[in-house]
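K.L.:
Here's a structure for you.
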Amino acid sequence: MAANKNKNQSSLVLHKVIMVGSGGVGKSALTLQFMYDEFVEDYEPTKADSYRKKVVLDGEEVQIDILDTAGQEDYAAIRDNYFRSGEGFLLVFSITEHESFTATAEFREQILRVKAEEDKIPLLIVGNKSDLEDRRQVPMDEARGKAEEWGVQYVETSAKTRANVDKVFFDLMREIRTKKMSENKDKNGKKSGKSKKGFKQRCCLL
């Protein structure tokens, strides 16, 4: 029975999501809220924690693999390896800390550098701690302007109230899925082109 269960899980499509952002912005809190419906306020700084969950995305059962990375500068070197394995990124900052918003540009540059060979990288900007509106330091218009400049979606979340938590993970998975479908289509197109070319050559030889 267990073997069948593992077999079924391994056959599911897997979407790999990387949590990126400065320390203390709530990356771990968002991840744990999505995974377990729990709000964890006091959390030890993360080096890298990995989570996997089976979800239903637009009627299809899939698996999401979430890697929660460290925001501290000490871990900048090892982040490259994590970024290489990722298929999509949630770039998180706290609306109560403008410095964390400014830092998103540097994190994005690191992602683009590591993923230089890829055309469009699935990425969302996430303004967390929307429940602390009275302490807001990042105007919504400023964050939206940055998202528009980068050609990505901007969503505000609260790991505490669970506002938009599911939305950011599911929206990112949809972007990852679209990219995979596009890449598969391109690959199949190239294979088809090669087959036709080979067929023509054989015809000429005959």
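For all residues, glycine too, the Cβ spot is worked out from N, Cα and C.
None of the substitutions listed is reflected here, since the structure keeps the original residues.
Source: prediction; values computed, not measured.
Sequence annotations record features per position, and here Swiss-Prot assigns GTP binding site to 21-28, 68-72, 128-131. Record note (Swiss-Prot), mutagenesis GLY23 to Val: Constitutively active. Displays defective GTPase activity and fails to respond to ral-GAP. Still able to bind ralbp1. Injection into embryos disrupts the actin cytoskeleton and the localization of pigment granules. The unchanged residue is displayed. What Swiss-Prot says about the mutagenesis result for SER28 to Asn is this: Dominant negative. Shows decreased GTP affinity. Injection into embryos disrupts gastrulation. As a published mutagenesis entry, ASP49 to Asn appears in Swiss-Prot alongside the note: Results are conflicting as to whether binding of the GTP-bound form to ralbp1 is abolished. Here the residue is the original one, while Swiss-Prot reports the published mutagenesis CYS203 to Ser with the comment Defective in membrane targeting.
How about a rundown of where these features are and what they're close to?
P.N.:
Non-local neighbourhood of SER130 (GTP binding site): ILE95, GLU156, THR157, SER158, THR161, ALA163, ASN164, each in the same chain, at least six residues away, with C-beta under 8 Å from its C-beta.
In the shown protein chains, 16 other C-beta atoms lie within 10 A of the C-beta of GLY23 (mutagenesis position).
Every protein chain considered, the tally of other Cβ atoms within 10 Å of the Cβ of ASP49 (mutagenesis position) stands at 17.
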K.L.:
Please report the number of other Cβ atoms within 10 Å of the Cβ of SER28 (mutagenesis position).
P.N.:
23
K.L.:
Hey, of the binding-site residues listed (GLY21, GLY24), which one tops the CB count within 10 A?
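P.N.:
Per the Cβ count within 10 Å, the most buried is GLY21.
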K.L.:
On the three-state reduction of DSSP, what should I expect for LYS27 (GTP binding site)?
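P.N.:
In the DSSP reduction, LYS27 (GTP binding site) maps to helix.
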K.L.:
Measuring Cα to Cα, how many angstrom lie between SER28 (mutagenesis position) and GLY21 (GTP binding site)?
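P.N.:
Counting only the Cα atoms, the answer is 10 Å.
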K.L.:
LYS27 (GTP binding site) has how many other Cβ neighbours within 10 Å of its own Cβ?
P.N.:
29
